[in-house]
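**Student:** Dropping a structure here in structure tokens format, bear with me for questions.
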Amino acid sequence: MARTTSQLYDAVPIQSSVVLCSCPSPSMVRTQTESSTPPGIPGGSRQGPAMDGTAAEPRPGAGSLQHAQPPPQPRKKRPEDFKFGKILGEGSFSTVVLARELATSREYAIKILEKRHIIKENKVPYVTRERDVMSRLDHPFFVKLYFTFQDDEKLYFGLSYAKNGELLKYIRKIGSFDETCTRFYTAEIVSALEYLHGKGIIHRDLKPENILLNEDMHIQITDFGTAKVLSPESKQARANSFVGTAQYVSPELLTEKSACKSSDLWALGCIIYQLVAGLPPFRAGNEYLIFQKIIKLEYDFPEKFFPKARDLVEKLLVLDATKRLGCEEMEGYGPLKAHPFFESVTWENLHQQTPPKLTAYLPAMSEDDEDCYGNYDNLLSQFGCMQVSSSSSSHSLSASDTGLPQRSGSNIEQYIHDLDSNSFELDLQFSEDEKRLLLEKQAGGNPWHQFVENNLILKMGPVDKRKGLFARRRQLLLTEGPHLYYVDPVNKVLKGEIPWSQELRPEAKNFKTFFVHTPNRTYYLMDPSGNAHKWCRKIQEVWRQRYQSHPDAAVQ
């Protein structure tokens, strides 16, 4: 153990502690070097400050010189100085945890790295690179490194806490940003890249997962483990192995194994496309096929893509890295910031502006449909119970405990309302015996029974399931449980399930379009028959029976 620790201390000397300065701007930090000598190594000599940050003892006979000694340096932070809370994220060799400093009550995102794992997986260069790059950055659109410390087993990086998490979470939640939101967040990313490239740094893994949002919903770019600091005479960096993420990797990295500042501009083009369309431009079943599409520039714009945003993306997704808008060969960031897409942007104080409310945009898919806008602002913090009428709620899906009159006889056909061969819904006032008969009938003749785990289907029908600007036909199956399954009707494959919880809430937008809100995502669905309100009504009915008639189910 001693040798392992010594190796890491030699390879990853944590010598600098970044501390807050008394500047009015929260983005300002000051780097304080503790010592020019390596930190103490167990079993070795200790000529510099101790690792706990206390000053070294004065040498005997040096009393006459004590007045010339520098003041003692601040005590190095230790794990016991913090109360550690929830896990914010996990990487291949690190965990990020929310922590509150006991002395100041300040919150930090502390990145904890296991020394043994770093050495075993040869990740020492990633750790040192991330620390070195972050110590160079002083800009409001980047996560800040405030301090570093270590114990015998772990390294700790104290980072600014981006309270609202990843940009990707919001893309998945609302599907497609409206033009105002797309413009604002693209402008912040451009401003950040201009600063980063001005420092001679290439990020090399820019993607929505690595763009966080702080408490005020401004961006904070993070994850510099694969970043590269260019030497003054170099314009590009060689990559001996693949770095980055498949959907956002630039063609020059695939063909020449080199990355340049313009590689980040390619990733910017992919991100803009994803903000508008809801999905990245290059998509396929595996990484090899994605790479083939990238090097052939094979991608399409969906209908209703904002025209000015499309023009900008086309000027960024260019195979020749020297022809991308914003690169040095194209006169830098001036022409990029002057693009018509940004004509209403005030660049000077973006970090002080109030971000627009996140608003989903669902353009009409045909001339007969309407555009839909979904204001996501209230959904950020409010997912209370649906306030719906509890009239005639039953304790189960059977009629035995309800106040509703039971229908006479055992003719189960009276409960089934067929709309067409692939659409029907059930009345819910059936007995347990009738439910058994309905389930037998379903198992024997309904081709969708195989997808619902032997649950009774209460309503089903084809819908167009929207994800951003893309739509796919699905068979939607509302069942007991409750469950909301959706199936590919052509390939007969179960594609997924809308997660049920007490916070689930249906919302009809017009005759065809309805939303199903869940805490982590809003599902956008369109009923081609124009009966969106019937889906919402049936979902509400099942929701009431699940949560208002079974209060204990809400905490399960």
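Each Cβ is built from the backbone N, Cα and C atoms, and glycine gets one as well.
Nothing has been swapped: the model has the original residues at all the noted spots.
Summarising the annotation, Swiss-Prot assigns active site, proton acceptor to D205 and lists sequence analysis as the type of evidence. Marked as ATP binding site by Swiss-Prot: S92, F93, S94, K111, S160, Y161, A162, E166, E209, D223. What Swiss-Prot records for 82-342 is domain 'Protein kinase', and it gives sequence analysis as the kind of evidence. According to Swiss-Prot, the feature domain 'PH' maps to 459-550. Among the mutagenesis results in Swiss-Prot, Y9 to F has the note: Slight reduction in pervanadate-stimulated tyrosine phosphorylation. The residue drawn here is the original one. Listed in Swiss-Prot is the mutagenesis experiment A277 to V, annotated as follows: 3-fold increase in kinase activity. What Swiss-Prot notes for the published mutagenesis of Y373 to F is this: Reduction in basal activity. Swiss-Prot gives this note for the published mutagenesis S394 to A: Abolishes phosphorylation by MAP3K5; when associated with A-398. Swiss-Prot lists S396 to A among its mutagenesis entries, and the accompanying note reads: No effect. Listed in Swiss-Prot as a mutagenesis experiment, R474 to A is described as follows: No PDGF-dependent translocation to the membrane.
Give me the lay of the land around each of these features.
**Tutor:** All protein chains included, D205 (active site, proton acceptor) registers 21 other Cβ atoms within 10 Å of its own Cβ.
Taking the Cβ of S94 (ATP binding site) as reference, residues of its chain lying under 8 Å away and at least six apart in sequence are, in sequence order, K111, I112, L113, E114.
Of all Cβ atoms in the shown protein chains, 27 besides its own fall within 10 Å of the Cβ of A277 (mutagenesis position).
The secondary structure of R474 (mutagenesis position), as reduced to three states from DSSP, is extended strand. The Cβ of R474 (mutagenesis position) has 19 other Cβ atoms within 10 Å, all protein chains considered.
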**Student:** Near E209 (ATP binding site), how many other Cβ atoms are within 10 Å of its Cβ?
**Tutor:** 16
**Student:** Compare all C-alpha positions of S92, F93, S94, K111, S160, Y161, A162, E166, E209, D223, the record's ATP binders, and send over the largest distance in angstrom.
**Tutor:** 21
**Student:** Taking only the Cα atoms, work out how far S92 (ATP binding site) lies from R474 (mutagenesis position), in Å, as a whole number.
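**Tutor:** That comes out at 35 Å between the alpha carbons.
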**Student:** Counting distance between Cα atoms, which of the recorded positions D205, A277, R474 is nearest A162 (ATP binding site)?
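**Tutor:** Going through D205, A277, R474 one by one, the closest to A162 (ATP binding site) is D205.
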**Student:** Compile a sequence-ordered list of residues in the same chain as S160 (ATP binding site), six or more apart from it, whose Cβ lies below 8 A from its Cβ; state 'none' when nothing qualifies.
**Tutor:** Y108, A109, V143, K144, Y146, N214, Q220
**Student:** In the domain 'PH' (459-550), how many residues does DSSP assign to helix, to strand and to coil?
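**Tutor:** Its residues fall into 17 helix, 47 strand, 28 coil.
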**Student:** Out of S92, A162, which of the binding-site residues is least crowded by other Cβ atoms within 10 Å?
**Tutor:** S92
